[in-house]
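Okay, structure first, notes after.
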Amino acid sequence: MGQEKLYIEKELSWLSFNERVLQEAADKSNPLIERMRFLGIYSNNLDEFYKVRFAELKRRIIISEEQGSNSHSRHLLGKIQSRVLKADQEFDGLYNELLLEMARNQIFLINERQLSVNQQNWLRHYFKQYLRQHITPILINPDTDLVQFLKDDYTYLAVEIIRGDTIRYALLEIPSDKVPRFVNLPPEAPRRRKPMILLDNILRYCLDDIFKGFFDYDALNAYSMKMTRDAEYDLVHEMEASLMELMSSSLKQRLTAEPVRFVYQRDMPNALVEVLREKLTISRYDSIVPGGRYHNFKDFINFPNVGKANLVNKPLPRLRHIWFDKAQFRNGFDAIRERDVLLYYPYHTFEHVLELLRQASFDPSVLAIKINIYRVAKDSRIIDSMIHAAHNGKKVTVVVELQARFDEEANIHWAKRLTEAGVHVIFSAPGLKIHAKLFLISRKENGEVVRYAHIGTGNFNEKTARLYTDYSLLTADARITNEVRRVFNFIENPYRPVTFDYLMVSPQNSRRLLYEMVDREIANAQQGLPSGITLKLNNLVDKGLVDRLYAASSSGVPVNLLVRGMCSLIPNLEGISDNIRAISIVDRYLEHDRVYIFENGGDKKVYLSSADWMTRNIDYRIEVATPLLDPRLKQRVLDIIDILFSDTVKARYIDKELSNRYVPRGNRRKVRAQLAIYDYIKSLEQPE
């Protein structure tokens, strides 16, 4: 069998994942406004795809052509563009369908041509009061450098200023970062109707207010467009320059990085399209997409709650972990010292972690706090706690990952603020991104230092903890806390040798240990012992690990995969992956936690990890996976995994055809895993 048939290209697999998101927008069992929000998620995902995956492919094509190599990448480019075009057509159809369904529910997203006289007057006042100060036209002249001026993934209106036979062009930025994208209009009869208008259409309606008095014209026509840039960096790590200075420079470079996608309104005149293409230096390798009237659908993620309560998801109140509320514990440290605690977001509240760090910031017994941050919330209480701890005389070390894609600017801000507060801030070594989710609190108890550790699968972020599924393990077990201490030492001194007996740490030992554990399952299967591998991942694309799973399947090891995003492995290939079952779940929460389970001859090993099975995570990042040593917590994770694999509502097969077929229910009971997990955890947190 040829090599190309053993793996799905990661770019196509990623697009298949985003098509699953689009399926959620099409799913009529989802509430109407949630379906509209899934359109926003799809659009946001696609923007990131072009910034990262597509841009990387474009670079590969340019390099391969310079070297005179084969055309595989160009062929893949064609497949991508074809698949995106098909999905975009489905997207447009779904959007129109949802608009009709909204109207049936008395929610009207109207355009500038559908305004009543009263609404027209109201809009002109709104424009002058809230919007005009944010609008400055960019005139397109022969020397205008649009690549320099235009912002990445912002929607613009390209305006024709027509005077007789002369046409001038200008661009208007739609300032959705300063003014709400959705604006509620005064209702008309009947009063139950809820009219809204997009910011784009307010600008269309108010073109005269923008240009009148400055230009003579017979007509003004506006067409939407946006441009997506390559999000990668070209960092040259000079010894005398700090990483923060380099990152600030690279952020400036991103503002002028090469465009990789140009999306424009389908009825934009050809002459204007050509002017924009030329000004944006769009090459034959870039994606040029004629689209609808609106771009930046990512704002639809925040489509407002309007109308009846059943148009949005029924709330699932976040649950407190009952162990922290027991009367005998004076604080969170007492509870964790008694036994390990496992939190599973967003079912559990993130408040427990925030509260523990708040307590640590002023507890007289706390000596030191170490934490690494990758993506934190905009108004991060964790950052506040670290600053308060430093003010209270604690020794605070914060490892800031300046290379967290799309969060670099925020992390530079946090690093400066922490440094000013007296916190010891350190950065990752060049080329070694820190993706682990750790903190370590050192506390003086009865004359000895006791350490408390957090190992997680997700970021210390209050916002995403309400949307992403992730685990937090809180432990005072010295077997784990001593090794977390070693991880922080490794971060500060990445080239000193370090060993671990319990933790799986990239790039130190992850690949070796994963290979060894898969090989052990193969040996057990061959000897007739219990064997099996179950993985829950965001992405599975490392060919070495995929090949190891193929070898396991060929040896009779049952392999169960739950992969949300990219999966290069192809299940059910005869003689290669017959024993591999792979599914994906897309639902109201984003499945983000990573779990590795090995049967281990009947004594299961269960790991929680920050690392996907991607080459970068295994070999080029600092990642941490922890074993669950407490049998109670191990069983809890196994129960949750069982629920996920029993899903008969939101589970899809991963297959060679990228079909996204739903797993058939057959005669099994209806199980929507995320709701079932909520009920399971709720049952565990009942008072005894």
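Cβ atoms are placed via backbone N, Cα and C, with glycine included.
Heads up, this one's the original sequence, none of the swaps are in it.
Feature annotation from Swiss-Prot assigns active site, phosphohistidine intermediate to H435; the stated evidence is experimental evidence. For N45, Y468, R564, H592, the entry in Swiss-Prot reads ATP binding site. Marked as Mg(2+) binding site by Swiss-Prot on the basis of a large-scale study or a structure entry: R375, R405. The domain 'PLD phosphodiesterase' annotation in Swiss-Prot covers 430-464, and the record cites sequence analysis as its basis. Under its mutagenesis entries, Swiss-Prot includes R375 to A with the note: Loss of enzyme activity. Among the mutagenesis results in Swiss-Prot, S380 to A has the note: Loss of enzyme activity. The residue drawn here is the original one. Quoted from Swiss-Prot for the published mutagenesis H424 to Q: No effect on enzyme activity. What Swiss-Prot notes for the published mutagenesis of H435 to A or Q is this: Loss of enzyme activity. Looking at Swiss-Prot, you'll find the mutagenesis R564 to A noted as follows: Loss of enzyme activity, but retains low autophosphorylation activity. Mutagenesis annotation in Swiss-Prot: H592 to Q, described as Slightly reduced enzyme activity; the structure shown retains the original residue.
Overlay of Swiss-Prot annotations on the structure.
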residue : record               : CB count, 10 Å
N45     : ATP binding site     : 17
R375    : mutagenesis position : 18
S380    : mutagenesis position : 20
H424    : mutagenesis position : 15
H435    : mutagenesis position : 22
Y468    : ATP binding site     : 18
R564    : mutagenesis position : 23
H592    : mutagenesis position : 19
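Those same-chain residues not listed among N45, Y468, R564, H592 yet with C-beta within 8 angstroms of the centroid of the ATP site C-beta atoms are N538, G565, L590, E591.
Ranked by Cα separation from H435 (mutagenesis position), the recorded positions H424, Y468, R564, H592 are led by H592. Separating the Cα atoms of H592 (mutagenesis position) and Y468 (ATP binding site) is a whole-number distance of 6 Å.
Averaged across the domain 'PLD phosphodiesterase' (430-464), pLDDT in this predicted model comes to 93. Annotation note: N45 (ATP binding site) sits in a helical segment as assigned by DSSP.
Largest Cα to Cα distance within the recorded ATP binders N45, Y468, R564, H592: about 15 Å as a whole number. On a Cα basis, Y468 (ATP binding site) lies 12 Å away from R564 (mutagenesis position). Ranked by Cα separation from Y468 (ATP binding site), the mutagenesis positions R375, S380, H424 are led by R375. Put simply, R375 (mutagenesis position) is 17 Å from N45 (ATP binding site) when counted between their Cα atoms. Put simply, H424 (mutagenesis position) is 18 Å from R375 (mutagenesis position) when counted between their Cα atoms. DSSP assignment over the domain 'PLD phosphodiesterase' (430-464) gives 1 helix, 19 strand, 15 coil. Cα-Cα distance from H424 (mutagenesis position) to S380 (mutagenesis position): 18 Å (rounded to the nearest whole number). In the three-state DSSP reading, H592 (mutagenesis position) counts as coil.
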